[in-house]
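Visitor: The structure's right below; bear with me while I get my questions together.
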Amino acid sequence: MDDDLMLALRLQEEWNLQEAERDHAQESLSLVDASWELVDPTPDLQALFVQFNDQFFWGQLEAVEVKWSVRMTLCAGICSYEGKGGMCSIRLSEPLLKLRPRKDLVETLLHEMIHAYLFVTNNDKDREGHGPEFCKHMHRINSLTGANITVYHTFHDEVDEYRRHWWRCNGPCQHRPPYYGYVKRATNREPSAHDYWWAEHQKTCGGTYIKIKEPENYSKKGKGKAKLGKEPVLAAENKDKPNRGEAQLVIPFSGKGYVLGETSNLPSPGKLITSHAINKTQDLLNQNHSANAVRPNSKIKVKFEQNGSSKNSHLVSPAVSNSHQNVLSNYFPRVSFANQKAFRGVNGSPRISVTVGNIPKNSVSSSSQRRVSSSKISLRNSSKVTESASVMPSQDVSGSEDTFPNKRPRLEDKTVFDNFFIKKEQIKSSGNDPKYSTTTAQNSSSSSSQSKMVNCPVCQNEVLESQINEHLDWCLEGDSIKVKSEESL
């Protein structure tokens, strides 16, 4: 029985030891435990902040911002208060803490979070004062986590390492302790009136600070960056500014300008109608007038138009004679089109609008307007005209007037066909013979078709152009009859 008791006691002791080890393993590690250096040597700053806020500050720091600072080298951390709504920012020095142990990062973060908590809860707004409230929270967190949060950090070696720009005063203060005239800074900022101690230094010493130390190749790097930064800017500026010695290429304006509301009737420089061509036309018409005497008071008013400007000339109306049939044969009537854009030329030639008698150029009845196209009439041969023209006729002298106001010409009007479009109309005057004028119109309209001969594509016989359609029908019907008769045989 003694053996059984001894065995039971031994088993109980082993069980207790296992339970103790299990309980010790289940206990959470301290925030500054050495094992964290291997488990998580570079923790996430935001994750640590959220964890500590819920664990030690009851979630009161949700409106606080935490971030790294790359330029801050004088202190390990700082808490900045922003506004009255509980907004503040915590910044930790990346240059000082990136090579320090994880323990220093945790303690510095908790230190600044205590300052933020005191500001948010309106207990203490002086971030430099580590008074009773600050010490109370500091000891509370130290007892819970095993950390060693202090009032000031001890990273003096790292701070001195980043102070690579040195200045020394050449006045009496270079012999006074504790600084002996030295000013050491991490940035290249020379001592000046912006420093709070500058006024006192000027009173007690009055010396000037001379730079005695800076990082290696610092001045060369600065000059290189300045050169690289200036060259592209100068190149871009010189690109836009022309050189004074170089001659600038002057490109004249090749477009066409318009003045709104301009009613000038002066001819434009680009007019193609010349007085020489008008004189030749007058000579041609005067010859026909001398051969066939017509009422001398009957005149034709010709208006030469181009780009909205006009030029008027009065010509004696020619009479129709047998010798003039060659000229009239070049005219053949066309049906007028509603779309006036179709009457445009390619070379920008002008148009001539003609009104008969003493009727104004715009007093033309809309019901009596029609268009007649003409072929090229050579002035050298006295049978062709080189200028494009459009004749504006009127059959009813006492009819209603159709005004055509001056409009700004479109760009498409520059391109006009080589052929000229002519409108003409014979007006009855008091001294003219109506029978004679009727025969003249009939002869002029039928002369073109009666004088021209064309070959029939079926029988190859010469036929008048006016009868070609009837002849083709007759030839095709005859061929079809022959084919049917051959098939029936």
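Cβ coordinates are placed from backbone N, Cα and C, and glycine is handled just like the others.
From Swiss-Prot, here are the annotated features:
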type: ACT_SITE; residues: Glu112; note: active site
type: BINDING; residues: His111, His115, His130; note: Zn(2+) 1 binding site
type: BINDING; residues: Cys456, Cys459, His471, Cys475; note: Zn(2+) 2 binding site
type: DOMAIN; residues: 45-212; note: domain 'SprT-like'
type: MUTAGEN; residues: Lys230 to Arg; note: Abolished acetylation, leading to impaired localization to chromatin
type: MUTAGEN; residues: Phe253 to Ala; note: Abolishes binding to VCP/p97; when associated with A-260
type: MUTAGEN; residues: Leu260 to Ala; note: Abolishes binding to VCP/p97; when associated with A-253
type: MUTAGEN; residues: Asn326 to Val; note: Decreased interaction with PCNA
type: MUTAGEN; residues: Phe332 to Tyr; note: Abolished interaction with PCNA
type: MUTAGEN; residues: Lys341 to Arg; note: Does not abolish monoubiquitination; when associated with R-376, R-414 and R-435
type: MUTAGEN; residues: Ser373 to Ala; note: Abolished phosphorylation by CHEK1; when associated with A-374 and A-383
type: MUTAGEN; residues: Ser374 to Ala; note: Abolished phosphorylation by CHEK1; when associated with A-373 and A-383
type: MUTAGEN; residues: Lys376 to Arg; note: Does not abolish monoubiquitination; when associated with R-341, R-414 and R-435
type: MUTAGEN; residues: Lys414 to Arg; note: Does not abolish monoubiquitination; when associated with R-341, R-376 and R-435
Visitor: Using Cα coordinates, what distance in whole Å links Cys459 (Zn(2+) 2 binding site) and Glu112 (active site)?
Guide: 115
Visitor: For the binding-site residues listed here, His111, His130, His471, which shows the highest count of neighbouring CB atoms within 10 A?
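Guide: Answer returned by the neighbour count: His111.
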Visitor: Rounded to a whole angstrom, what is the C-alpha distance between His111 (Zn(2+) 1 binding site) and Cys456 (Zn(2+) 2 binding site)?
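Guide: For His111 (Zn(2+) 1 binding site) versus Cys456 (Zn(2+) 2 binding site), the Cα atoms are 114 Å apart.
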Visitor: Just how many other Cβ atoms lie inside 10 Å of the Cβ on Cys456 (Zn(2+) 2 binding site)?
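Guide: So the number of other Cβ atoms within 10 Å of Cys456 (Zn(2+) 2 binding site) is 15.
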Visitor: Would you please pick out, from the recorded positions Glu112, His115, Cys459, Cys475, the one with the fewest other Cβ atoms within 10 Å of its Cβ?
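Guide: Among the recorded positions Glu112, His115, Cys459, Cys475, the lowest count of other Cβ atoms within 10 Å belongs to Cys459.
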Visitor: For Cys475 (Zn(2+) 2 binding site) and Glu112 (active site), what Cα-Cα distance in Å is obtained after rounding to a whole number?
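Guide: Cα to Cα, Cys475 (Zn(2+) 2 binding site) and Glu112 (active site) are separated by 114 Å.
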Visitor: Average the pLDDT scores across the domain 'SprT-like' (45-212) and report the rounded value.
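Guide: Here the mean pLDDT over the domain 'SprT-like' (45-212) amounts to 88.
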Visitor: List the other residues in this chain whose Cβ sits within 8 Å of the Cβ centroid of the Zn(2+) 2 site residues Cys456, Cys459, His471, Cys475, in sequence order.
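Guide: So the extra residues in range turn out to be Pro457, Val458, Gln460, Asn461, Val463, Leu472, Trp474.
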Visitor: For Cys459 (Zn(2+) 2 binding site), which of the three DSSP-derived states applies: helix, strand, or coil?
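Guide: Cys459 (Zn(2+) 2 binding site) sits in coil per DSSP, no helix or strand.
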Visitor: At the Cα level, what's the spacing in Å between His130 (Zn(2+) 1 binding site) and Glu112 (active site), rounded?
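Guide: Cα to Cα, His130 (Zn(2+) 1 binding site) and Glu112 (active site) are separated by 11 Å.
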Visitor: What's the CA to CA span in angstrom from His115 (Zn(2+) 1 binding site) over to Cys456 (Zn(2+) 2 binding site)?
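Guide: One finds 113 Å between the Cα atoms of these residues.
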Visitor: According to DSSP, which of helix, strand or coil covers His130 (Zn(2+) 1 binding site)?
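Guide: Going by the DSSP assignment, His130 (Zn(2+) 1 binding site) belongs to neither helix nor strand, so it counts as coil.
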Visitor: Quick one: Cα separation, the residue listed as 'active site' versus Cys456 (Zn(2+) 2 binding site), in Å?
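Guide: Spelling it out, the Cα of the residue listed as 'active site' and the Cα of Cys456 (Zn(2+) 2 binding site) are 111 Å apart.
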